[in-house]
Every structure is written in structure tokens, then in C-alpha cells.
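Here is what Swiss-Prot records for this protein:
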DOMAIN    23-167  domain 'TNase-like 1'
DOMAIN    195-333  domain 'TNase-like 2'
MUTAGEN   ILE282 to Phe  Normal spermatogenesis
MUTAGEN   GLU320 to Lys  Defective spermatogenesis
MUTAGEN   GLY368 to Glu  Normal spermatogenesis
MUTAGEN   GLY501 to Arg  Defective spermatogenesis
DOMAIN    535-674  domain 'TNase-like 4'
DOMAIN    749-807  domain 'Tudor'
Amino acid sequence: MATAANTATAAGAAKDAPPAPTKSLSGIVKQVLSGDTVVIRATKGAPPPEKQITFSHVLAPKLARRPGAGGDETKDEPWAWESREFLRKKLIGVEVTFTFDKPANSNREYGFVWIGKDKETGENVVESIVREGLVSVRREGRPTAEQQTLIELEDQARAAGRGKWSPTASAADKVRNIKWSHENPAHLVDIYGGNPVKAIIEHVRDGSTVRAFLLPDFHYITLMISGIRCPGVKLDADGKPDLSVKVPFADEARYYVETRLLQRDVEIRLESVNNSNFIGTILYPKGNIAESLLREGLAKCVDWSMAVMKTGTDKLRAAERFAKEKRLRQWQDYQAKTPAFNSKEKDFSGTVVEVFNGDAINVRLSNGQVKKVFFSSIRPPRDQRAVVGTDGEEIVKAPPRGKNYRPLYEIPHMFDAREFLRKKLINKKVQCNLDYISPPRENFPEKYCYTVSIGGQNVAEAMVAKGLATCVRYRQDDDQRSSAYDQLIAAEQQAIKGLKGLHAKKDNATLRVNDLTVDHSRIKVQYLPSWQRALRTEAIVEFVASGSRLRIFVPKDSCLVTFLLAGISCPRSSRPALNGVPAQEGEPFGDEALTFTRERVLQRDVSVHIDTTDKAGSSVIGWLWTDSGANLSVALVEEGLAEVHFSAEKSEYYRQLKIAEDRAKAAKKNIWTNYVEEVPKEKTVTEEEKEDKVVAERKVNYENVIVTEITETLTFFAQSVESGSKLESLMSKLHADFQSNPPIAGSYTPKRGDLVAAQFTLDNQWYRAKVERVQGSNATVLYIDYGNKETLPTNRLAALPPAFSSEKPYATEYALALVALPTDNEDKEEALRAFSEDVLNHKVQLNVELKVTGSPNLATLRDPTTKVDFGKQLVAEGLVLAEQRGERKLKELVDQYKAAQEAARVAHLAIWKYGDITQDDAPEFR
């Protein structure tokens, strides 16, 4: 008995003794697995050790399990998500103190967690979640003191109806409807439309791949972070992670992301899809996680996924550049490629003078030097038979091509690419910024590659966006690329998506061109008759062989033909050695003539009139007008770079040519440098003297006109009434053309004498105009179809399309015949006011009384109904003076004007009210 009593006493003492002390540790909560389980990591180490703690004495509702994750799909138990979220929001990233114990028959470690470093003062997390009614307390056996406290807290939660004990909450409402998979991932990307969506990161596979829930619809996605790639786990032959192989910085990158994103509230911007994975940007409180990884050297930029990013690619590149310069982590062995750039080569601006086949241009600098500029990181359309290397060069030659192979026309889309550049750039100012120098290789010289901009737009990007060029693909560590490479890739993706140009599904047919420079037989029979009938034919100058010999492309007939300028004889230019033919020296000023013609017409839109062919029938001969409306034959003659050929005598342009030649001779220009004018043996009779001898009678041929403008010198502009419908048609087409193809502001540099399009201030419509003066950023223009003048900023001027330059001006300037304005300013203003009231914007009848060389023709105006002569009426009202003229044919009209003036003087009208104003011109008043 005593022994039994002693034994009982000992047993009772053992039960009353406190439990064995458990070890207390501190750490940071990394992850919340459920309402009763957390993962805590140590505060030191990268990555640090971790411990999973399950709360003692409580049981949380089980979260849903995705299919394939170790079993079949299961649903949330009611309140499971709320329980998990309570802990997540309270604990993630928070330093805690915890105790744990591992029962002998369990693989789990159970314990308690307190917020902070001191469990005596810190919040007991297990008690807090019980108090909220989000877990159940285990009630088996004799409860310990801690367990009894939890039971009491649970009873209080039940009584208060908190959490899962709420009598009003529906259990079904506390179960998530999770979308574990997506049949059409791209559709989900389209739904969110690139807008940030709230999300929670649930798992970090590696530094650049995570799994997340998109809220509030609980789409479960695997997300590859846009624009970057972090080191990841190596896979074995079965495609499973091979943990035996350690990839440098893989664990560090994953840890970096876990500490900032795992189970944090973030925003995700979905941008694309790759297989079943989504591609997007993760935004957290400190910005874009991709940018942070790059700055730490834990990630590298990836071109293909940067292309899908909406914004921020420049920041990613800058972050990677920072890590490279600091040689951080992955870049610890990085060696920068620093090619030496001359400052003049690096950045410059100039005018484009020639476009090559889709990938290069010639730019003339302010000092006259011409530089060949290649576009960075793009390649033009190419022969599909060729194999292209990573740097854009053909590394496997295409099969041999024919003797007359012309890649511009025979390679699909090459002509479209060239035309895009030609229309956009020729004779326009561009900015060139050097990106890299491509080293020389077999058959390819060194290339200077630039980003070329016009009006702030990247030309290469515009080409790629239209499907007229493709991007060069580089090795990931190759920095020799365009400074706007990411924009180029993005533009290419859009072109592919839109099936534009090279990316269209239909077969890329070549441009069918009839090359009449090779096959001459069809010129006379098939083409010449229609060209001769046409007043003007639109063409493109493809090549200039000499000052007067060109090769033109006629789009209407899709043919190439050699074109010789009519009416002139031009010195022969020099020729380099080519294909075994020795070099040939040119005639004096032959090269200057070649340069003159190249600068004005090479790759420009021109209009031509073809008269005939040469003797061999291999070339056509005709007249060519530049895009500014100048006759090129006349321009060459006037510059002293050609002389008039005898064949021009029967041409309608002979007089213009002779006048131009006389001017060149007088100025001793170029070929006329040593010209000595012959002394005339007989007196030269002027045109007016000839006319006086032959014509003694005044010719009357009234034309119906509308006066559109009156100048302060009493000249006026008039339009023929018969041409009104043609003018309206021309203006409608011009306005429509500029509306559909608006010019780039500032891309055109006007020069005095240019025929341009000007945007009129009052209605902002475009009209034909001639530049009369350029001062700084302003230009004074004459609207040639109306006669009014205006001073405009040069950015309101644009090159006039060739289709609108061939028609003559619809407004003609005349001087009011036989009258002169008074010298007094007030009298002058009164005369102009009266004349304007009589004729401005009115339909009147006009008769040319005298043709004057170099000045407006003299004309009289009369009322079509009353037949009143407006000039004589102004004289009769004493507003203007009658002019004394000596032409015999005008004698009768001059006498009538004098009689009207005498009557006004006697009546003391207007300017005569104080007497005879002509007496002021007497010698005693001078």
C-alpha cells in the first residue's frame, strides 16, 4: 500500500509539473500556407534556412488544391481563404518569435508564433486567429493551459458570431471559384487590355517566373516576367529539375524575388502569351521588379519578350547597362565594347540626296560632303533564296542571277520599301545618330549604322511597322545594335500581327517591269505614240548618267527607259573604269553638269513630254520638268552647263532656251567663261519697234475674267472665267491629297523661286504658291492661282506633289493701261479703294493693250453690261492721272484718256481740287 501510495504521489507530482521547455527562435515570415501553417526563414543568409511551423491545438479550413499537384482538384473548405488571408496580411515579411516541438510520431513541427522579438509582449498569432473565428480549436484529452486559453477564446468567438461562427454568413459564399486553367490564354490578355490588375504572387519558380492569382476572379496563372530572364534550375533528360546542378545566381535571384513579391499584393500587366504561359510586367510598391533584378545583375534583358512590353523598355535597358558598368553578379566578367567614334561621325544632320535599296541613304552635310548612312538593326526585303546571318548579311549566296537582274524590281517589296523612303526622305532634313560600326567582311565594306529621324520619327521603325523591313536578330550579349532596338522589335510584332508587307499571307509577287533600256524594239511601236499624245507623263528619275542623259521609270506603263533631254547639247562627264573598260575623261564642265542634274532630279518625281527617239531607237528624247516646275533643259542652259542645240529651233521652248543662253553668255558662266560677244554690225530693232511698224491699229479681243487681287502699284491679278471649273477641280484634288497625306512639319526647306504648297492662314487649306522671299523661319509666298501674298512660317510650306505642278498659274498679273497713280499717299489710297470697289471679285472684260517683256502686260477693263472703261472712269473722276504713251496703235485711246483728265481738271475733281498738280513737276518746283 505504501508503495502504491508513493507511486500515485509521484505520478500526481509529474502531472502537476510544467511541460519541458521548448526552444524559442526568431525569424521572418516568408509564406503562409494556410490558416494554421506558416514558413519562417532565418534573418541571415541568402538564401537563408527555412522552417515550416503548424500552429499547435488548432485546425484551419483546407485550401483548394489544383489538379495535378499531387492529386485531384479539390475545392476550398468554407472560410479557408479568409483564414489564409488573415495571416498573410498580418505576417508576410514581419519579424516574429516562435516556439516549436516535433512529436515523435509526426513529420510536422508544431508551435506558437508571436509578432516581434519578445513573446512576452508580442501578439500571439494563434490566439488572434482563434479570436477572429477563422480556425477551430482541437478539444481532445486534458487541455493544457495554452489549449484552455484557446478554447475560451473560441467560445467567445462563437458567442460573438465571428468568422466561421457567423450565423448570417453563407458557407457557399466563402468558397472561391478558382480558374486553374485557360483554354484561350490570349483571350484573357485581351480582356484586361494591358491594364494593371491586382494580384497575389503564390509561388516563385525562379527569378523571372512566378505563379499568381488575379483578383477578384481568381485566375491562376503562370507568369513569365516581360523583358528579362533570370538564371533557373537545370532540367534533366526527363525535363524535371536537376537539383544536383547549381546554376550561378539562380538561388539568389529566386530569393530576391521571394523577399519582395511572394504572397505580396502586386499589380500585373498582362502583355502576351507564350505557349500556355502568360507574359507580363509585375509592379510592386518600389516599381517594376524586372528593373530591380536587372540593376542587381540578377537578370538579363531578353529581346523577344521586350517586344511585347507596352512601356518601360528603355528603363530596363538602362538598368542592365548600370549592372554591366558596375560588373554586378552575372556581369562580373563583362568587358564593354567601346568603339572609337569621331564626334562628327557620331551625330549629324543633313539633307537626303539618294536612297539605296531599302537599307541605306546618302546624306549631304552642310559643308557639301555626302555620307552614306545605313539604318541600324534592320534588313530590307531580300531574295528568299538567300540565307541571312545574325548580322543581316547574306552568308549563303543566292543562285546565279541573270545579266540584267534588277533587285529593286525583282525582289518582292523592295520597290515598295525604296518608294517609302524616297517619298518620305528625298530632299528632306534628317537627324542621324550613330549606333555602331559594322566591321568589314568578305565583299562587304565597313558600314556606319545610324538611327535616322525625321520630324522626331524613327525612319527604320516606320519601315518595320509597314512590313517593308525586318529586324536583325542578335546574340543576347551583342550590344552592337540600334539604340531603339526594342521599338523596332515591337513594330515588327505589330506588322506580323497585322499581316503587313513582307508578313502578308498572300504570295509576294515581284514588280513586273518592262526594261526598255535592254529591249529597245517595243519603244517606237508600243509606247512612243501614247507618250507623244500625252501633254505630260509622270516619271521617276532612277539614274543620271550625264547632265542630259537619264534613266526614268514610268509608273503608268511600268517601264524603264533611257531619256535624253531635248533642245540642248551637254558636255560629256567622266566615267570610271568598269568591267574591264578603262576610265574616260570628261569634257570641261561635264562633271558639273552631271552634279547639277543629279541634285535636282535624281529619285525625284518629275513630269516629261516625249517628242521622239534617237536614231537607234534605243532612247527617247523629250522635255523634263522638275518637281518645282522648272524645265531642266532651260535650267542647264541658264547655268552655262549646256548650249542650245539647233534641233530646238522648231520647239515651243526655243525662245526660253535662247534667253537663258544669252544670260549665261552675259554672265560668262561655266562653258561661256571665255566667251566674247560679237559686235553687231547693224542696229538691233526692238520687238516694240517691229510691232509699231507692222501694226498701226489697236487689237480688241475682250476676255471674261474675275479680278482676284489688286496691288498697291495698281497692278491686278485676274482669272479666266472659262478656266473656273478646271481650277475648282484642281483645288479639290490638291486639298484631298494633303488631307490623306499630310506633310511632316518642318521637313521641307523652301528656297526663293520654289513652287510649293502653302497652308493659307484663313482656312488652313493648301494652295499652290511661289516662294518670293525667305527670312529666317518665315517665307513670303505668292498664291499663283489667286494673286494674293502672305508671309508664313516655313513649317506651313511643303513640297508640291508633281501631279499639281504641271498646270500653269490660273491667275495672271496685269497693269492697268494708260493710267498712273498720284504721288500723294492719301490720293493713292482713294484711287485704289475706288478701283477695288469697281472690279475686285467682279466679273469684268479684259483686253490686253500692250505686251511688255519682263513686266505685267498692260490691259484695260470694262463693265460687261455698260461697257464702261474702268480706267477711263478713274481718270474722269479725278482719281488717277492719264499716262502719256507713244505707241501709234494706242493714240486714239490715249487721246480719250487725256480728254477725260482735262475735264476732271477743269471741274477741280479729287486730285485736281487745288489746281493743276502736274505743275509741281515743273523745273521751278524741283
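Yeah, the Cβs are placed from backbone N, Cα and C, and that goes for glycine too.
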Which three-state DSSP class does ILE282 (mutagenesis position) fall into? strand
Could you check which of the mutagenesis positions ILE282, GLU320, GLY501 is the closest Cα neighbour of GLY368 (mutagenesis position)? GLY501
Using Cα coordinates, what distance in whole Å links GLU320 (mutagenesis position) and ILE282 (mutagenesis position)? 17
Candidate with sparsest Cβ neighbourhood (10 Å radius) among ILE282, GLU320, GLY368, GLY501, the listed mutagenesis positions: GLY368
Once DSSP output is merged into helix, strand and coil, GLU320 (mutagenesis position) belongs to helix
Taking just the CA atoms, what is the gap between ILE282 (mutagenesis position) and GLY501 (mutagenesis position) in Å? 34
Based on DSSP, tally up the residues of the domain 'Tudor' (749-807) by helix, strand and coil. 6 helix, 28 strand, 25 coil
Please work out the helix, strand and coil residue numbers for the domain 'TNase-like 4' (535-674) from the DSSP assignment. 41 helix, 46 strand, 53 coil
